[in-house]
Amino acid sequence: MASGKAAGKTDAPAPVIKLGGPKPPKVGSSGNASWFQAIKAKKLNTPPPKFEGSGVPDNENIKPSQQHGYWRRQARFKPGKGGRKPVPDAWYFYYTGTGPAADLNWGDTQDGIVWVAAKGADTKSRSNQGTRDPDKFDQYPLRFSDGGPDGNFRWDFIPLNRGRSGRSTAASSAAASRAPSREGSRGRRSDSGDDLIARAAKIIQDQQKKGSRITKAKADEMAHRRYCKRTIPPNYRVDQVFGPRTKGKEGNFGDDKMNEEGIKDGRVTAMLNLVPSSHACLFGSRVTPKLQLDGLHLRFEFTTVVPCDDPQFDNYVKICDQCVDGVGTRPKDDEPKPKSRSSSRPATRGNSPAPRQQRPKKEKKLKKQDDEADKALTSDEERNNAQLEFYDEPKVINWGDAALGENEL
């Protein structure tokens, strides 16, 4: 093993050098730490580990007869609000006759102790291997030639050929040793992918819990990353992120209301249910590459089909009518509401709830004025006026349960 200094006399993971380096001392040192890195439970209250093979870590410096020892449970905690909180236990390996349980013989029963032995080991003998002084020696990386612990445990992967070049690299090396490895290790269990998925799911859950806490810097980054990867942050307008709305070309979706409200507009959430995923866009589109003076232009043509019997078919049609080439328009039900009068004001003739007396209408004069106004209208204006006058669809859209798919968004 190679010498080097590491901060603290603890069993915290540290970078490890080759197993084939200088042999560890034959007697105990001033420290009382395990020679090996720990295995860590994935959950709280996990039962003691079981091993596919002998459970003794690989170490070519140890004689076969001394390949026996015990795994000892170490409770762990992390600081939190209201005091420290428990985290899943760590288990450290010690050779028989060394470590915190040095007074026990192999096989003696004690809580938090699991005895292991390799084939051909003399379990009646006691090891002269001693324990590790963290100030002088690094941890061995764990390797199990005949099978490691069961799927309830994991350990941080440390490459065998990683060395230390002094104290200045200790922190970065330790951080790297604690990071998930993309490489496999001999004895690593096949369910490590499940562990990765579980950790990824926890990260997503944590992000969802903190989803409303988007900092100003994060929002700015969301709005100004590469154009094809942008998303609209809260309180941003559509044109702040994707530019002005247009007609008949790219950027033609969104009316004035949607442009102003951004993701607060419920129609955005509804339509995102029809937008293809990245994989669907790449593999389900007609992709057309074209070299231009400013670079490579990629065009993706994708069609989403909403069946006619879809419960929200009419709502999707309505949104498309409103938002495709919708710049300069607003939904018909997006009319300014009259301000409510304060109930604390005394009733007067001006604000009395009693209906005002209506004057008789002068039918002939009004009709004449209407006829003159109609003559000044274009055909498009007449059509718009007709929609405004006779538009009687409900102002509140009931999306129902089928507005979004069960697994969408």
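Backbone N, Cα and C define each Cβ position, glycine as well.
Just so it is clear, the model here is predicted, and its values are computed rather than measured.
According to Swiss-Prot, the feature domain 'CoV N NTD' maps to 31-156.
Look at Swiss-Prot and you will find 215-331 tagged as domain 'CoV N CTD'.
The Cβ neighbour count for ASP108 (variant position), using a 10 Å radius over every protein chain in view, is 11. While the structure shown retains the original residue, Swiss-Prot records the natural variant ASP108 to Tyr with this note: In strain: Isolate Vero cell-adapted p65.
Record note (Swiss-Prot) on the natural variant GLN208 to His: In strain: Isolate Vero cell-adapted p65.
Across the domain 'CoV N CTD' (215-331), mean pLDDT in this model comes to 90. Residues in the domain 'CoV N NTD' (31-156) partition by DSSP class (helix H, G, I; strand E, B; coil) as 3 helix, 43 strand, 80 coil.
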